[in-house]
Amino acid sequence: MKTFVLHIFIFAFVAFASASRDSAKKIGSQYDNFETCITEHGLTEDDIFSIGEVSSGNHKTNHEDTELHKNGCVIQCMLEKDGLMSGADYDEEKMREDYIKETGAQPGDQRIEALNACMHETKDMEDKCDKSLVLVACVLAAEAVLADSSEAA
């Protein structure tokens, strides 16, 4: 069974690194629990943000707060089903392990540093849905910046 980056990468999370190249793809759609989680939250695939929309930050300006929250709940659902979150709490070590497996990142890789920074940035958020979306958005944005800087080099 596939697990998160995006899981952010999904982590989504955070393991969305490979998927982040396909900006039209729906966030988390490549993971086994995607359909289950959107159904559990009464959404359809059309309701879910695209990877490009989240990595660029456009999801924050193009959508209402309720849409943001619902998308975050779907992400949190996938993270929880993959054992990466329990409620609003991350399993940071498992999150890193899964991210490394998904992305092939090695110790010292800037993507791992970005994941750590994003987990630190969101660790005190209490709402599990908002926390999940902010985490994944942070990781995807960092991956986009790192990809742009490596392409420019």
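Placement of Cβ uses the backbone N, Cα and C atoms for every residue, glycine included.
Just so you know, the substitutions we noted aren't modelled in this structure.
Record features, source Swiss-Prot:
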type	residues	note
VARIANT	Ala17 to Val	In allele B4 and allele B5
VARIANT	Ser56 to Thr	In allele B6
VARIANT	His120 to Gln	In allele B4, allele B5 and allele B6
VARIANT	Val134 to Ile	In allele B4, allele B5 and allele B6
VARIANT	Ala152 to Gly	In allele B4, allele B5 and allele B6
By a 10 Å Cβ neighbour count, the lowest-scoring of the variant positions Ser56, His120, Val134 is His120
Could you state the CA-to-CA distance between His120 (variant position) and Ser56 (variant position) to the nearest Å?
21
What whole-number Å value do you get for the CA-CA distance of Val134 (variant position) and Ser56 (variant position)?
13
